[in-house]
Amino acid sequence: MDQDAFILKEDSEVEREAPGGRESLSDVIGFLDAVLSSEPTDIGGDRSWLHNTINTPQGPGSAHRAKSEGEGEVSTPSTQDNRSGEESRVSGRTSKPEAEAHAGNLDKQNIHRAFGGRTGTNSVSQDLGDGGDSGILENPPNERGYPRSGIEDENREMAAHPDKRGEDQAEGLPEEVRGGTSLPDEGEGGASNNGRSMEPGSSHSARVTGVLVIPSPELEEAVLRRNKRRPTNSGSKPLTPATVPGTRSPPLNRYNSTGSPPGKPPSTQDEHINSGDTPAVRVKDRKPPIGTRSVSDCPANGRPIHPGLESDSTKKGIGENTSSMKEMATLLTSLGVIQSAQEFESSRDASYVFARRALKSANYAEMTFNVCGLILSAEKSSARKVDENKQLLKQIQESVESFRDIYKRFSEYQKEQNSLLMSNLSTLHIITDRGGKTDNTDSLTRSPSVFAKSKENKTKATRFDPSMETLEDMKYKPDLIREDEFRDEIRNPVYQERDTEPRASNASRLLPSKEKPTMHSLRLVIESSPLSRAEKAAYVKSLSKCKTDQEVKAVMELVEEDIESLTN
């Protein structure tokens, strides 16, 4: 059957069956898609027309929406007006004369455009204008039943059979439209690029179109859900990003290794392989993309990825622990911490035990544990020593305070003893000096109880003083005491001197007349002496009671003895 004639015949039948006589070109192409998919063997062997440039008479504000049996939807809504999918279909209609004019010129390219565009494009089905549900299938079914294979196997197969790509695309496998360059964006946000503003969905081609897609929270969630690993139909254990060490979910809104702009979510291999409209191809041997950092240097078990280095260092540490213990024991012995190396090995102290265990550690974790124990035990021992020193200082302080108290009480007791001793000495002095002061030494009346050394009478050169008188024989006698022939006849010279006599000197006239001059001068001698006040008062009182010159002489002798005893 002639293909062009079949297309024109079906197109004319569709136009006649339309209720209003006007149908959009997408409905015609969708009908042709259903007819052609039932009989794929009628298409000729020449498939070079599949790689030609697509030219469609759609306007800049149109949007394509199609559905295939059992598969997801692919929609590119316009950013100029936020309309629903049904309104977008109506907005893409053309007039009846235009449909008739283009119906005669439809060729194999339009047929491929309708058929391959539904099965080969991989787009993020997200309504950016309405912000509705993205409609991305979490686990797209493997409805066509094609066997899943790895990327490397498919690449080798495609390199061996270059014509197989066209066959895969005709049969519904994902393949990018080939034969021409990508059209530039004509509208805002790439809405008028005839569905090419979305990311390419080919798993065989490495080309990435740098078209911007405005990100949104729903779009990011959709990309994250798509990047999750999906379980295969064979019932194998599903692989998650946590158990696969070579994959990492790329961060959003950042430049990745492919150089995509920040506004575009990064496209991963899962996005090309497990698209909403294409059968998911399980990739078993997945390599991380070039330019991206490996996810983790340590796997899930928590150990580093270089077990050889750790085992070597562990063996080396086991071999060296004996020598390390010997060196440590030698060092402690040389520093004077311990007496001998045997004491370090046999000591039961916590610090020494942890030190030996740290030196015998097989790995870093055990060594860290033992070093921590060593530090804590040393801190505990130092804290204990600090407490002991505090207790010792407290005891020393208490003893010092007790010593101060004892010294204070001793000093007070010593003062009391000194005062008592001085009083005893004064009493003894009175007994020895005053006792036995009589003319006859043989009298038994007032014999001294303590015999002291006898005093030697010393003659003192006394300076002449008119207010002073002496009863001893002096070379120069003062005028107050004058020897004359009448003196022996006077019984009481003190009381009889008040009479004015020519024998009186001129110095006696200068003294007050209320008191006798001799008594006044004697009282001055007593008061000017270094005796105590009580003694002075007693001597003055006894002197005033004297009746004769002998009594006055005896009193003055006692005064002179006391003065000499104090001065000597």
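Here the Cβ of each residue, glycine as well, is placed from N, Cα and C on the backbone.
Sequence unchanged from the original; the noted substitutions are absent.
Under its mutagenesis entries, Swiss-Prot includes SER249 to Asp with the note: No effect.
Under the heading of mutagenesis, Swiss-Prot lists SER249 to Ala and annotates it as follows: No effect.
The mutagenesis experiment PRO250 to Ala is recorded by Swiss-Prot, whose note states: Prevents S-249 phosphorylation. No effect on P protein functions.
Around SER419 (mutagenesis position), taking its Cβ as the centre, 10 other Cβ atoms fall within 10 Å, counting all chains. According to its DSSP assignment, SER419 (mutagenesis position) is helical. Swiss-Prot gives this note for the published mutagenesis SER419 to Ala: No effect.
Listed in sequence order, the same-chain residues six or more apart from LEU421 (mutagenesis position) with CB atoms under 8 A from its CB number zero; the list is none. What Swiss-Prot notes for the published mutagenesis of LEU421 to Ala is this: 80% loss of in vitro transcription.
Within 10 Å of the C-beta of LEU428 (mutagenesis position) there are 13 other C-beta atoms, taking all protein chains into account. Under its mutagenesis entries, Swiss-Prot includes LEU428 to Ala with the note: 60% loss of in vitro transcription.
Swiss-Prot gives this note for the published mutagenesis LYS453 to Ala: 60% loss of in vitro transcription.
If you take the Cα of LEU428 (mutagenesis position) and the Cα of SER419 (mutagenesis position), they are about 14 angstrom apart, rounded to a whole number.
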